[in-house]
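*Asks:* This is the structure, below, for whatever I ask next.
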Amino acid sequence: MSQTHKHAIPANIADRCLINPEQYETKYKQSINDPDTFWGEQGKILDWITPYQKVKNTSFAPGNVSIKWYEDGTLNLAANCLDRHLQENGDRTAIIWEGDDTSQSKHISYRELHRDVCRFANTLLDLGIKKGDVVAIYMPMVPEAAVAMLACARIGAVHSVIFGGFSPEAVAGRIIDSSSRLVITADEGVRAGRSIPLKKNVDDALKNPNVTSVEHVIVLKRTGSDIDWQEGRDLWWRDLIEKASPEHQPEAMNAEDPLFILYTSGSTGKPKGVLHTTGGYLVYAATTFKYVFDYHPGDIYWCTADVGWVTGHSYLLYGPLACGATTLMFEGVPNWPTPARMCQVVDKHQVNILYTAPTAIRALMAEGDKAIEGTDRSSLRILGSVGEPINPEAWEWYWKKIGKEKCPVVDTWWQTETGGFMITPLPGAIELKAGSATRPFFGVQPALVDNEGHPQEGATEGNLVITDSWPGQARTLFGDHERFEQTYFSTFKNMYFSGDGARRDEDGYYWITGRVDDVLNVSGHRLGTAEIESALVAHPKIAEAAVVGIPHAIKGQAIYAYVTLNHGEEPSPELYAEVRNWVRKEIGPLATPDVLHWTDSLPKTRSGKIMRRILRKIAAGDTSNLGDTSTLADPGVVEKLLEEKQAIAMPS
């Protein structure tokens, strides 16, 4: 259970680490026993306009879930990420941008980024955007995406970043739910040599009759391709920024003022707008960034995540910039145009800290030594993994091949809702085990409970909960606090339920075992099965659908959809392709089912509930123990599904 082999802390890390094993134990104990003192001290990592007196004011009690940190303090996120660095480090590179095309890259200093953010902040104000308004950002991985986010934070507008891979329908849904007043996009995005029609997708999204709040669309010229233009509504980024003043005084924000909404998949269909506020979130992003990556001034840091995900918010931009770091933003993909691209970028920019996803690691691992061919990688000091549990084989390959057996791998477990790292090694403090997220970060109190909510002691397995609040915790779901309580605090009373299962070994190390609810993890991205099922049954020929995840060598999980057609409809290769494209259009390429399993009926209980447990086992080819099928209305369905499964070609 524990995988006994531990990787010791390398001498070069131990010699200069920010936190050693003794300090970890001492600080962790203090953070749990006296969170007010501990987090009161950590809050000083930021500059405050009005210093806080209160630190923690939180409740997980049923019907009274309330989370407030530093609630009487005021600050500005952009001032903490930019202005305060100007005097001593204005000429330090804030963002290294590496384009999709290997010949394109640029360095943007803190002073230049500050100037651009001030200009764009003034642009937003000129367009009538004010504190509390929601701005939707649907951008490629270009520095202007960071400028837009920081400018929103500077004036107190709430940003809602939408991943560039989402479809027009998904974009519309997020704009409607958040009542966004402005959309910021580009003519096109570029990824692995292909262009992505971002402006066209926005145009299509805004045709939805329920989108009534958007007044303007700001468009960045990325490729220069022809796009449709709506006079009066659409505005060019460059025209606006050229006439805007580079002087802007940042808005004083209360620590509990909203900073951003980020939509994440739920198990019940409609995506949830996770709301983070300003003070506690930034304290947590900066503190976790500093200690987990053992950040030293001058380090070059690269997080491969897209800005459209929480990792891009906390650990591509806000955490690093709050610490005055140099952060690398990459427009492309790790294995294009050659499998060695990621390592080439590491060498080109002399990256010291690399933070990427198991999906990328497994894709490179499949290429063997081609992934490292002709590269040196000796600048690397720390490696990190994010997005899903990393399997021990991929962990060992990453450590051995990319890090040359000298770089600790920080395998970080956290979520959109947690704002920052929850369970993670600290490089100089915790010995590593391949595949384990190891120990909790300061102030984080994990527990494993059984299905009745009873805490399980010692080496055990169970539902992963957190028993007390931490500063980076999401405060609510936008416009739906009731759903927030229902989703995270109703399963187990007085605890935050992560939706993940985990096991703890005899050393107290945590091993994440994956979702225990109906949320899939595809290439590190969360997708709700209900969301995909809703898209499937919206197809005119489909009567019913059930979606489950199956193990996939590269993506972690693949999407397996059981589909029942309307009476009189017949399966065909044409319909197979049509249904997959339909889901792609409704949600986005990420949600495209890998397998469609045509069937006449699904296993249901007498009350009509679909038995997903059985569907998961059949899809994964695990038929050794299907459990009790006596509660099924028609137990014969299972045999039929098993027969059909034999004829299905599975994705490799």
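Backbone N, Cα and C define each Cβ position, glycine as well.
So, quick note: what you're seeing has the original residues, none of the substitutions.
As listed in Swiss-Prot for this protein:
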BINDING   Arg191, Ala192, Gly193, Arg194, Thr311, Asn335, Ser523, Arg584  CoA binding site
MUTAGEN   Arg194 to Glu  Results in a 2-fold reduction in the catalytic efficiency for both ATP and CoA. 2-fold increase in the affinity for ATP and 2-fold reduction for CoA
MUTAGEN   Arg194 to Ala  Results in a 2-fold reduction in the catalytic efficiency for both ATP and CoA. 2-fold increase in the affinity for ATP and 3-fold reduction for CoA
MUTAGEN   Ala357 to Val  Results in a 2-fold reduction in the catalytic efficiency for both ATP and CoA. 3-fold increase in the affinity for ATP and 3-fold reduction for CoA
BINDING   Gly387, Glu388, Pro389, Asp411, Thr412, Trp413, Trp414, Gln415, Thr416, Asp500, Arg515, Arg526  ATP binding site
MUTAGEN   Asp517 to Gly  Results in a 2-fold reduction in the catalytic efficiency for both ATP and CoA. 2-fold increase in the affinity for ATP and 10-fold reduction for CoA
MUTAGEN   Asp517 to Pro  Results in a 2-fold reduction in the catalytic efficiency for both ATP and CoA. 3-fold reduction in the affinity for ATP and 4.5-fold reduction for CoA
MUTAGEN   Gly524 to Leu  No acetyl-coenzyme A synthetase activity
MUTAGEN   Gly524 to Ser  Results in a 2-fold reduction in the catalytic efficiency for both ATP and CoA. Almost the same affinity as the wild-type for ATP, but 9-fold reduction in the affinity for CoA
MUTAGEN   Arg526 to Ala  Results in a 2-fold reduction in the catalytic efficiency for both ATP and CoA. 3-fold increase in the affinity for ATP and 4-fold reduction for CoA
BINDING   Val537, His539, Ile542  Mg(2+) binding site
MUTAGEN   Arg584 to Ala  Results in a 2-fold reduction in the catalytic efficiency for both ATP and CoA. 2-fold increase in the affinity for ATP and 7-fold reduction for CoA
MUTAGEN   Arg584 to Glu  Results in a 2-fold reduction in the catalytic efficiency for both ATP and CoA. 3-fold increase in the affinity for ATP and 8-fold reduction for CoA
MUTAGEN   Lys609 to Ala  No acetyl-coenzyme A synthetase activity
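Give me the local environment of each listed feature.
*Replies:* For Arg584 (mutagenesis position), applying a Cβ distance below 8 Å and a minimum sequence separation of six or more within one chain yields Ser167, Ala591, Thr592.
For Arg194 (mutagenesis position), other Cβ atoms within 10 Å of its Cβ number 10.
A strand conformation is recorded for Arg194 (mutagenesis position) in the three-state DSSP classification.
The Cβ of Ala357 (mutagenesis position) has Thr304, Ala305, Ser385, Val386, Gly387, Glu388, Ser523, Gly524 as same-chain neighbours under 8 Å, each 6 or more residues away in sequence.
In sequence order, Val292, Gly384, Ser385, Val386, Phe421, Ile423, Thr424, Ala437 make up the list of same-chain residues 6 or more apart from Thr412 (ATP binding site) whose Cβ falls under 8 Å from its Cβ.
When secondary structure is read from DSSP and collapsed to three states, Asp517 (mutagenesis position) falls in the coil class.
Within 10 Å of the C-beta atom of Asp517 (mutagenesis position) sit 17 other C-beta atoms, taking all shown protein chains into account.
There are 19 other CB atoms within 10 A of the CB of Gly524 (mutagenesis position), with all protein chains counted.
When secondary structure is read from DSSP and collapsed to three states, Gly524 (mutagenesis position) falls in the coil class.
Counted within 10 Å of its Cβ, the other Cβ atoms near Arg526 (mutagenesis position) come to 23, all protein chains included.
Take the CB of Ile542 (Mg(2+) binding site) and look out to 10 A: across all protein chains shown you find 20 other CB atoms.
Following the DSSP three-state reduction, the secondary structure of Arg584 (mutagenesis position) is helix.
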*Asks:* Quick one: of Arg191, Gly193, Arg194, Asp517, Val537, which recorded positions lie within 10 angstroms of Thr416 (ATP binding site), measuring between C-alpha atoms? Sequence order, please.
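*Replies:* So the list is empty; none.
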*Asks:* Looking at the recorded positions Ala192, Thr311, Trp414, Arg515, Arg526, whose Cα is closest in space to that of Ile542 (Mg(2+) binding site)?
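*Replies:* Among Ala192, Thr311, Trp414, Arg515, Arg526, Arg526.
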*Asks:* If we check Cα distances from Ala192 (CoA binding site), which of the recorded positions Pro389, Arg515, Asp517, Arg526, His539 wins as closest?
*Replies:* Arg526
*Asks:* Should Ile542 (Mg(2+) binding site) be counted as helix, strand, or coil on the basis of DSSP?
*Replies:* strand
*Asks:* Show, in sequence order, which residues other than Val537, His539, Ile542 on the same chain lie with their Cβ within 8 Å of the centre of the Cβ atoms of the Mg(2+) site.
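*Replies:* Leaving out the recorded residues gives Ala535, Leu536, Ala538, Pro540, Lys541, Ala543, Glu544, Ala545, Val563, Val579, Trp582.
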*Asks:* CA-CA, which of the recorded positions Arg194, Thr311, Val537 lies nearest Trp414 (ATP binding site)?
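*Replies:* Of the recorded positions Arg194, Thr311, Val537, Thr311 has its Cα closest to that of Trp414 (ATP binding site).
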